[in-house]
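Trainee: Could you have a look at this structure, given as structure tokens, before my questions?
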Amino acid sequence: MSKPWLFTVHGTGQPDPLGPGLPADTARDVLDIYRWQPIGNYPAAAFPMWPSVEKGVAELILQIELKLDADPYADFAMAGYSQGAIVVGQVLKHHILPPTGRLHRFLHRLKKVIFWGNPMRQKGFAHSDEWIHPVAAPDTLGILEDRLENLEQYGFEVRDYAHDGDMYASIKEDDLHEYEVAIGRIVMKASGFIGGRDSVVAQLIELGQRPITEGIALAGAIIDALTFFARSRMGDKWPHLYNRYPAVEFLRQI
């Protein structure tokens, strides 16, 4: 029987598909049982993020087709972190699961999917990475509006590692977090953090020109966002960092 393929996609700021990072480090730990295809030709850019995601989606689709068409007996798994989780989530939701999807013919060969810090996380669907951060609460979901749905009904297994306090992967459905979703939408489309009408700062100013009754929730969302990004310099204490070893063990269960 053919070795299964593992496709991995790095997060923002990690364009080297072979470099250090959760997906690649996880793959290196299971090379005895998987063939590994890291996704390159993908800038993993912070700004503008959505075009970067689209390039990652196109490359992941291409590599899945190339590898699985060449070996009709090979199963496969996918793993993505942060922006890479969006790439994997987009391919899964829009190209593998729909009967009309370009990759739907491979659905029965998909065995495992791993996400860390997933902005497309399905509400209430979260797993512990057995580390220092608590797992996301049952009433939380990913920050993007285009989220995964009904993952429990499919034949493949999923681990969606999400921490409480990870703004990308764990928000609630209330007024404050509605603005965090809007901030997430801004990050996807913005040309940069500051400078120009399409920067994050300019778009936040525009978002702030809302009725005064909405001001408290908006201010809270902006404070949450700025606090979250500031904590990225805190090392392991940043909730958007994850422990890979439960994912390694999960992949080994084949």
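Here, residue 1 is simply the first one shown, and the rest follow in order.
Backbone N, Cα and C atoms are what each Cβ position is placed from, and that goes for glycine too.
Okay, so Swiss-Prot annotates it like this:
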- S82: active site (ACT_SITE)
- D166: active site (ACT_SITE)
- H240: active site (ACT_SITE)
- S82 to A: Complete loss of mycolylarabinogalactan esterase activity (MUTAGEN)
Trainee: Measure from the Cβ of H240 (active site) and count the other Cβ atoms within 10 Å, all protein chains considered.
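Mentor: There are 22 of them.
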Trainee: What's the number of neighbouring CB atoms sitting within 10 A of the CB on D166 (active site)?
Mentor: 28
Trainee: Can you give me the Cα-Cα distance between D166 (active site) and S82 (mutagenesis position) in Å, rounded to a whole number?
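Mentor: Their Cα atoms are separated by 10 Å.
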Trainee: How many whole Å apart are the CA atoms of H240 (active site) and S82 (mutagenesis position)?
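Mentor: Rounded to a whole number, the Cα-Cα distance is 8 Å.
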Trainee: If you draw a 10 Å sphere on the Cβ of S82 (mutagenesis position), how many other Cβ atoms land inside?
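Mentor: Taking every protein chain into account, the count is 27.
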